[in-house]
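Trainee: Residues annotated as domain 'FHA' in Swiss-Prot, with sequence analysis given as evidence: 83-132. According to Swiss-Prot, the mutagenesis experiment THR36 to Ala carries this note: Lack of phosphorylation. In Swiss-Prot, a published mutagenesis experiment is listed as THR50 to Ala, annotated Does not affect phosphorylation. Experimental mutagenesis at this site is recorded by Swiss-Prot as ARG87 to Ala, annotated: Impairs interaction with PknB and PapA5. Here the residue is the original one, but Swiss-Prot notes a mutagenesis experiment at this spot, SER101 to Ala: Impairs interaction with PknB. Does not affect interaction with PapA5.
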Amino acid sequence: MQGLVLQLTRAGFLMLLWVFIWSVLRILKTDIYAPTGAVMMRRGLALRGTLLGARQRRHAARYLVVTEGALTGARITLSEQPVLIGRADDSTLVLTDDYASTRHARLSMRGSEWYVEDLGSTNGTYLDRAKVTTAVRVPIGTPVRIGKTAIELRP
C-alpha cells in the first residue's frame, strides 16, 4: 500500500512540474509574440483632444529616414499618400535587403498619425523590437525594422 501511495505522489509531483513548465513556456510565448497594436492605440486615444494635439501637429513627421542598412541616409519626403516598403520596383522605398519581402510593409497616415502594417511578409516587421501584427501607430524617432534595414519618422 505504501508503495502505491509513493508512486501516486511521484506521478502527481511530476504532473505538477510539467504543468508549471507548460505555463511558463506559454507566458513566455505570449510575451515575445504579443501584438503591440492595442497598447499603442490606447496611448494615441488618450492623447487625442488635449494640448498635445497642437504640439503633435507642429512636430508632425515630414520625412522617412533610413537609419540602418544598405540605404542608410536615404530620406523620403512624406505626403498623405501611403509609403509602400519592399523589394518590388514599384515600392516607394525599394529595399535591397535579402530579408525583406517583395511587398513587406505599408506606412499610412490616419488623421495626423502614421501607422505601420505588415503586408504578410516572411520575416516580419518590427516596431522598436516588437513584432507588428496589426496596424500600429509609429511615434516620431521610433525605429521600424524590416530585415537589416531600420527606418524612422522625423519632423
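Note that Cβ sites are derived from N, Cα and C of the backbone, with glycine treated the same way.
Since this is a predicted model, take the numbers as computed values, not measurements.
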Trainee: Any idea which of the mutagenesis positions ARG87, SER101 has the thinnest Cβ neighbourhood at 10 Å?
Mentor: ARG87
Trainee: Fill in the CA-CA distance, ARG87 (mutagenesis position) to SER101 (mutagenesis position), as an integer in Å.
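Mentor: Checking the Cα atoms of ARG87 (mutagenesis position) and SER101 (mutagenesis position) gives a distance of 6 Å.
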Trainee: For the domain 'FHA' (83-132), give the DSSP counts of helix residues, strand residues and coil residues.
Mentor: 0 helix, 23 strand, 27 coil
Trainee: Any idea what the model's mean pLDDT is for the domain 'FHA' (83-132)?
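Mentor: PLDDT averaged over the stretch: 92.
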